[in-house]
Amino acid sequence: MKNAPLTLNFGSVRLPVSADGLLHAPTAQQQLGLTQSWEAALVEHGLPETYRDFGAGPEAAVSVPDFVALAFALDTPEARRWQKRARELLARAMQGDVRVAAQIAERNPEPDARRWLAARLESTGARRELLATVARHGGEGRVYGQLGSISNRTVLGKDSASVRQERGVKATRDGLTSAELLRLAYIDTVTARAIQESEARGNAAILTLHEQVARSERQSWERAGQVQRVG
């Protein structure tokens, strides 16, 4: 049984793609309005010569980053259209257009990646709500960083700097799993609610409350883990 060809969809454009994510060079060449031979273009722009099987035997291929580099290096009408698309996409991303994230997620074939994005957004939203609650209740200065440290040590067993170094990320949350993100979101949500219900005010009261919440949740997770191991 022959597998259906893989494609990368960008708006109305459909680009054949190999199993490891390289684009079909003849199609890319047409999309960019490149009239010179593909081999000459590779030499001129210092790109590697690569081949993949797109269903009819080995054919020239190009990576997505190299395709983008060509799109900005060329001055054809087709390349300028790609440049315009890129500028519009960057502007939307900088303005926080969530439809950009949705479109990217839809193109990702991995269900785990989409679940991670949902957990990442939930975690970010919970943290923002916690910080807003802290500000309304007189929190200021170092308390914001201290809250994050307590949460990270509770969920991850280490501080943010260690996590970033070990997992090779610049932003701590980018290196966390879906489960870790959801646990952080839960702790932040419970703390925000507790601050409001107890009417806690000031850094000391807020930190004490957050430590109590974090300790309670940690103990709950540890008990749940012990039950699962026994079962």
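Even glycines carry a Cβ here, placed using N, Cα and C.
Substituted residues are absent from this model; it holds the original ones throughout.
Here the residue is the original one, while Swiss-Prot reports the published mutagenesis Arg14 to Glu with the comment Exhibits only one DNA binding site, no longer retaining the low-affinity site, and shows reduced binding to the high-affinity site. Under DSSP, Arg14 (mutagenesis position) is assigned to a strand (E or B) in the three-state scheme. The Cβ neighbour count for Arg14 (mutagenesis position), using a 10 Å radius over every protein chain in view, is 12.
In the three-state DSSP reading, Arg81 (mutagenesis position) counts as helix. Applying an 8 A CB threshold to same-chain residues 6 or more apart, the list for Arg81 (mutagenesis position) is empty. Quoted from Swiss-Prot for the published mutagenesis Arg81 to Glu: Retains two distinct DNA binding sites similar to wild-type DdrC, with a high- and a low-affinity site, but shows a reduced high-affinity DNA binding site.
DSSP gives Arg142 (mutagenesis position) a coil state; it is part of no helix or strand. Counting only residues at least six positions away in the same chain, the Cβ atoms of Asn203 sit under 8 Å from the Cβ of Arg142 (mutagenesis position). Quoted from Swiss-Prot, the note attached to the mutagenesis of Arg142 to Glu states: Retains two distinct DNA binding sites similar to wild-type DdrC, with a high- and a low-affinity site, but shows a reduced high-affinity DNA binding site.
When Cβ atoms from all protein chains are considered, those within 10 Å of Lys158 (mutagenesis position) total 12, not counting its own. Annotation of the published mutagenesis Lys158 to Glu in Swiss-Prot: Exhibits only one DNA binding site, no longer retaining the high-affinity site, and shows highly reduced binding to the low-affinity site; the original residue is retained in the structure shown.
In Swiss-Prot, a published mutagenesis experiment is listed as Arg164 to Glu, annotated Exhibits only one DNA binding site, no longer retaining the high-affinity site, and shows highly reduced binding to the low-affinity site. Classification of Arg164 (mutagenesis position) by DSSP places it within a helix. Residue environment of Arg164 (mutagenesis position) contains 15 other Cβ atoms, counted within 10 Å of its Cβ in all protein chains.
All protein chains considered, the CB of Arg167 (mutagenesis position) has 13 other CB atoms within 10 Å. Here the residue is the original one, while Swiss-Prot reports the published mutagenesis Arg167 to Glu with the comment Exhibits only one DNA binding site, no longer retaining the high-affinity site, and shows highly reduced binding to the low-affinity site.
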Query raised in the report: Rounded to an integer, what is the Cα-Cα distance in Å between Arg14 (mutagenesis position) and Arg164 (mutagenesis position)?
Result: 37
Query raised in the report: How many whole Å apart are the CA atoms of Arg164 (mutagenesis position) and Lys158 (mutagenesis position)?
Result: 10
Query raised in the report: Cα of Lys158 (mutagenesis position) to Cα of Arg167 (mutagenesis position): how many Å, rounded?
Result: 12
